[in-house]
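Step one of this worksheet: look at the structure below.
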Amino acid sequence: MAYSGKWVPKNISKYRGDPKKITYRSNWEKFFFEWLDKNPEIIAWGSETAVIPYFCNAEGKKRRYFMDIWMKDSSGQEFFIEIKPKKETQPPVKPAHLTTAAKKRFMNEIYTWSVNTDKWKAAQSLAEKRGIKFRILTEDGLRALGFKGA
């Protein structure tokens, strides 16, 4: 079961969107929300406020990508931030032994990788057009910001 819940910012004036409707979908997102809220260098941010249309090749149809975070720092630079496990930011590795379970897991990983890369290409393209920087934040980056959890 995924770790999720509602979250309320202390610095409501920094949040763009409805502060009563903020949902974290992982303990990593919750940590990053708290970091954004406390960090004086972040002047504005929102959770799932940027919606990016993309074509999902795995499903053969148009979809909408709800970016995890939009933020603006004190220099005025805007960022799209996607929070993902490092494992999902790299192409899957074919298992050495192709058991039924390993094949199924590998196929799921290929599907996830395909969907993610389609989303990230669309996000990067839109970001470049708007002068926004697109970043994928993994557990390594979160630890560098002070995350202590698993």
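Glycine too: its Cβ is placed from the backbone N, Cα and C atoms.
Keep in mind that this is a model prediction, so the values were computed, not measured.
Cβ neighbours within 10 Å of GLU29 (mutagenesis position), excluding its own Cβ and spanning all shown chains: 23. Annotation of the published mutagenesis GLU29 to Cys in Swiss-Prot: Reduced nuclease activity; the original residue is retained in the structure shown.
Positions annotated as active site by Swiss-Prot: GLU29 (among others).
Per Swiss-Prot, active site is recorded for ASP68 (among others). A simple way to gauge crowding: the CB of ASP68 (active site) has 23 other CB atoms within 10 angstroms, across all the protein chains here.
In three-state terms derived from DSSP, LYS84 (active site) belongs to neither a helical nor a strand segment and is classed as coil. As annotated by Swiss-Prot, active site applies to LYS84 (among others).
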